[in-house]
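**Student:** I grabbed these lines from Swiss-Prot:
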type    : residues                                                               : note
DOMAIN  : 55-286                                                                 : domain 'Dynamin-type G'
MUTAGEN : Gly65 to Arg                                                           : Abolishes ATP-binding and localizes to cytoplasm
BINDING : Gly65, Gln66, Tyr67, Ser68, Thr69, Gly70, Lys71, Thr72, Lys220, Trp258 : ATP binding site
MUTAGEN : Val203 to Pro                                                          : Greatly reduces oligomerization and interaction with RAB11FIP2
MUTAGEN : Lys315 to Arg                                                          : Abolishes sumoylation and localization to tubular structures of the ERC, impairs fast recycling activity from the ERC, no effect on homooligomerization; when associated with R-511
DOMAIN  : 444-532                                                                : domain 'EH'
MUTAGEN : Trp485 to Ala                                                          : Abolishes interaction with RAB11FIP2
BINDING : Asp489, Asp491, Asp493, Met495, Glu500                                 : Ca(2+) binding site
MUTAGEN : Lys511 to Arg                                                          : Abolishes sumoylation localization to tubular structures of the ERC, impairs fast recycling activity from the ERC, no effect on homooligomerization;; when associated with R-315
Amino acid sequence: MFSWLGTDDRRRKDPEVFQTVSEGLKKLYKSKLLPLEEHYRFHEFHSPALEDADFDNKPMVLLVGQYSTGKTTFIRYLLEQDFPGMRIGPEPTTDSFIAVMQGDMEGIIPGNALVVDPKKPFRKLNAFGNAFLNRFVCAQLPNPVLESISVIDTPGILSGEKQRISRGYDFAAVLEWFAERVDRIILLFDAHKLDISDEFSEVIKALKNHEDKMRVVLNKADQIETQQLMRVYGALMWSLGKIVNTPEVIRVYIGSFWSHPLLIPDNRKLFEAEEQDLFRDIQSLPRNAALRKLNDLIKRARLAKVHAYIISSLKKEMPSVFGKDNKKKELVNNLAEIYGRIEREHQISPGDFPNLKRMQDQLQAQDFSKFQPLKSKLLEVVDDMLAHDIAQLMVLVRQEESQRPIQMVKGGAFEGTLHGPFGHGYGEGAGEGIDDAEWVVARDKPMYDEIFYTLSPVDGKITGANAKKEMVRSKLPNSVLGKIWKLADIDKDGMLDDDEFALANHLIKVKLEGHELPNELPAHLLPPSKRKVAE
């Protein structure tokens, strides 16, 4: 009796099994989330329906900034080659959105042709009309960097009302559409002329739901002296603090991202370190792409649930016959109270609600009589997806991540800093002396020997206790000194001879100069007397 109840329970408890994360996301979206979105007209308010290409596409990087901040030059620097449609200059040059993607041959696909290609994730952009599509192209070219990621170049954000209106399409809305679908948003600022216009501020605010994807690049930093750079950096952080309302500080990378000589080379080491950090962040995108798509689907599901509660509440409050227009105005004006009631009744976080002002503007143009009442079954299916199916997919995400190499983006600028003497940190810190014929520690060994013979060596060795008295003078923490001891005690006898003691002091010097210690002792640091022992 009532066997259907048991079947429904079993279905809820046993999540679906998927072969890949991409396949799982597609099936969950189409079977569980899309029906809720369509029932409550989610796509008219927030975001168009997702398609297969949205789940299958490569990670995308969106570049945003005012004109002449170096967005197009940054892409050229990454690729180490020109791309079709590229224009660079001090004036506003890029007047189109350019999707730079991998292709067998160099060429440009115009926007109207691009939005009908089911293999590209841009089909829903046709909603922005011809004014936008005439300013949207895809630049295809064969490049090893583009085998792993795609890059979206955007028009420079201009100051002034005329420039904003004359675009003919909603620039902020287009950027928001891209922001939902990309893996990384890079905001570029020019260190030489730092200025955040009102239009740029509005764009950054429009991207506020995607702070986790945002990174900031302070470009052209080689054009100013160190003292000025500190002031510019401080001014940028202060300005961003007023625009981006998050307690966390957005990561800012300082550098000069082009292939020309540095104008003021004082901060070369800083620029190199910052460039490596940014490259590592971009290189992590393919590895984390599945997790990002899963995260975006969860975010979308939470918004769709809240949207369903809002629409059904408005439907419930509407009279069936008379006074509909007045009631509609009253409900729109009192939307904040409806938000508060839904928040209390359903224990929903305030951060899950859509922007109040924007929602009120959108509701003005809607016919409330066409809204649907609350359908619990649709919400239960989405809750079940979030509670069970997503957990199952998380396991699959970890499996896929573990099978991928750590650095997947290859070629272009990423290749030049990996190998040889121009690799980051080559010949510095523990790598100093890597190409020398002589043991690098031998330079300072006479000084270390003087200390060694004051520590009462027995049979040419000092005890761990005596070595510790000397090593703690460096004021390094015990955890660091313990690692140095482990690296220096090559024969593992718990004592140090003069070569091992000199090596320990060399490693202390490396650490005090701000470099990281290696996990294993490099071959060039092995004392000549110990090289046969190590073999």
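Every residue gets a Cβ built from N, Cα and C, even glycine.
Just so you know, the substitutions we noted aren't modelled in this structure.
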**Student:** Using the alpha carbons only, what distance in Å do you get between Glu500 (Ca(2+) binding site) and Trp485 (mutagenesis position) once rounded?
**Tutor:** 9
**Student:** List the helix, strand and coil residue totals of the domain 'EH' (444-532) as derived from DSSP.
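**Tutor:** Taking each residue of the domain 'EH' (444-532) in turn, the totals are 53 helix, 7 strand, 29 coil.
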**Student:** Relative to the Cα of Lys220 (ATP binding site), which of the recorded positions Val203, Trp485, Asp493, Lys511 has the closest Cα?
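**Tutor:** That would be Val203, the closest of Val203, Trp485, Asp493, Lys511 to Lys220 (ATP binding site).
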**Student:** In Å, rounded, how far does the Cα of Lys315 (mutagenesis position) sit from the Cα of Val203 (mutagenesis position)?
**Tutor:** 33
**Student:** Using a 10 Å radius around its CB, how many other CB atoms surround Lys315 (mutagenesis position)?
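**Tutor:** The Cβ of Lys315 (mutagenesis position) has 16 Cβ neighbours within 10 Å.
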**Student:** Identify all same-chain residues not among Asp489, Asp491, Asp493, Met495, Glu500 whose C-beta atom falls within 8 angstroms of the centroid of the Ca(2+) site's C-beta atoms; report them in sequence order.
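**Tutor:** Other same-chain residues near the Ca(2+) site: Lys461, Ala488, Ile490, Lys492, Gly494, Leu496, Asp497.
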**Student:** Cα-Cα, whole number of Å: Asp491 (Ca(2+) binding site) versus Lys511 (mutagenesis position)?
**Tutor:** 22
**Student:** Going by a 10 angstroms cut-off between Cβ atoms, which of the recorded positions Val203, Met495 has the sparsest surroundings?
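**Tutor:** Per-residue Cβ counts within 10 Å for the recorded positions Val203, Met495 bottom out at Met495.
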**Student:** Can you tell which of the binding-site residues Tyr67, Lys71, Asp489, Met495 lies nearest to Val203 (mutagenesis position) in space, using Cα positions?
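**Tutor:** If we rank Tyr67, Lys71, Asp489, Met495 by Cα distance to Val203 (mutagenesis position), first place goes to Tyr67.
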**Student:** Taking the residues Gly65, Gln66, Tyr67, Ser68, Thr69, Gly70, Lys71, Thr72, Lys220, Trp258 listed for ATP, what is the greatest CA to CA distance in Å, to the nearest whole number?
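**Tutor:** Among the residues the record ties to ATP, max Cα distance equals 17 Å.
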